[in-house]
Amino acid sequence: MAGRLAGFLMLLGLASQGPAPAYAGKMKVVEEPNTFGLNNPFLPQASRLQPKREPSAVSGPLHLFRLAGKCFSLVESTYKYEFCPFHNVTQHEQTFRWNAYSGILGIWHEWEIINNTFKGMWMTDGDSCHSRSRQSKVELTCGKINRLAHVSEPSTCVYALTFETPLVCHPHSLLVYPTLSEALQQRWDQVEQDLADELITPQGYEKLLRVLFEDAGYLKVPGETHPTQLAGGSKGLGLETLDNCRKAHAELSQEVQRLTSLLQQHGIPHTQPTETTHSQHLGQQLPIGAIAAEHLRSDPGLRGNIL
């Protein structure tokens, strides 16, 4: 009985002292990668990587189209690089810092063509780097599997990537001529014949081929602007090639005819705006000599170089 009473008094004494201090026990520290950076999936979309524009249309050899929609990564040092063919190149810093860097090193722009062969893919208009935008050139080489093999920065804000793929191992896999439409192949044949007949100079030959590659959608016309990236917006009108422009023009013409017919059916009067050509407009303001001088100033120099 005395033992039970002593035990009860001991418990009562401990209870009167209150709970143990919070710091009395040991604290277990769990380290986890932070999610405060730009790749935090819980951040709003506006806080993530924001491209300056839409990528160019997928173009080039048909057997490479299967790479579209896929991405390949490579970790070098503390950075993870990701190459998405026909889309973009990105860089992500692998660190526990709250402000880890993630950025776009370039968006799909055009092919690099040397000796009538596809040599590389240019990714431009990446994130700002000092007074310019980052850009990358991706070289395609033969390999057993699809993989991003190497990344370097040969000059400030300009990156060089090597992508290995079995899709380019055949010696003719990157030739430009077989990828062209029959009409463009005939144009190329004529250019070759004109060069052989000395009707054009080598400089004119190169210019004509560049125009041909631009019409095929492999190269961009100098000064051509890309559709900008708009949140929730469309991806542009798809006027990357001459054929697409012609198709869009035909569709617009049909729409105009349909609307005109609709107005006529309902007896609604309409007038067709008069058109004034550029030459007529100049003729009203400038003498003939000035028109000729203006034409020479605006001449791109192609004819003078190829004859």
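Glycine residues also receive a Cβ, built from the backbone N, Cα and C atoms like all the rest.
Taken through DSSP, the domain 'MRH' (69-171) splits into 3 helix, 67 strand, 33 coil. Summarising the annotation, Swiss-Prot assigns domain 'MRH' to 69-171.
The domain 'DMAP1-binding' annotation in Swiss-Prot covers 176-279.
While the structure shown retains the original residue, Swiss-Prot records the mutagenesis experiment Cys84 to Ser with this note: Abolishes homodimerization; when associated with S-157 and S-245. Does not affect homodimerization; when associated with S-157.
For the mutagenesis experiment Asn88 to Gln, the note given by Swiss-Prot reads: Abolishes localization to the Golgi apparatus; when associated with Q-115. Counting every protein chain shown, the Cβ of Asn88 (mutagenesis position) has 21 other Cβ atoms within 10 Å.
Close to Asn115 (mutagenesis position) in the fold, though at least 6 residues off in sequence, lies no residue with a CB less than 8 Å from its CB. What Swiss-Prot notes for the published mutagenesis of Asn115 to Gln is this: Abolishes localization to the Golgi apparatus; when associated with Q-88.
According to Swiss-Prot, the mutagenesis experiment Cys142 to Ser carries the annotation: Does not affect homodimerization. Cβ contacts within 10 Å of Cys142 (mutagenesis position), excluding its own Cβ and spanning all protein chains shown: 13.
Record note (Swiss-Prot) on the mutagenesis of Cys157 to Ser: Abolishes homodimerization; when associated with S-84 S-245. Every protein chain considered, the tally of other Cβ atoms within 10 Å of the Cβ of Cys157 (mutagenesis position) stands at 18.
Listed in Swiss-Prot as a mutagenesis experiment, Cys169 to Ser is described as follows: Does not affect homodimerization.
Neighbour count (other Cβ atoms within 10 Å of the Cβ, all protein chains): 14 for Cys245 (mutagenesis position). The note that Swiss-Prot attaches to the published mutagenesis Cys245 to Ser is: Abolishes homodimerization. Abolishes homodimerization; when associated with S-84 and S-157.
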Rounded Cα-Cα span from Cys245 (mutagenesis position) to Cys142 (mutagenesis position), Å: 35
Candidate mutagenesis positions Cys157, Cys169, Cys245, pick with smallest Cα gap to Asn88 (mutagenesis position): Cys157
For Cys157 (mutagenesis position), the one of Cys84, Cys169, Cys245 that lies nearest, given that the mutagenesis positions are compared by Cα: Cys84
Long-range Cβ environment of Cys169 (mutagenesis position), under 8 Å and at least 6 residues apart: Cys142, Gly143
Mean per-residue pLDDT computed across the domain 'MRH' (69-171): 94
List of residues, in chain order, with Cβ under 8 A from that of Cys84 (mutagenesis position) and at least 6 apart: Gly69, Lys70, Cys71, Phe72, Thr90
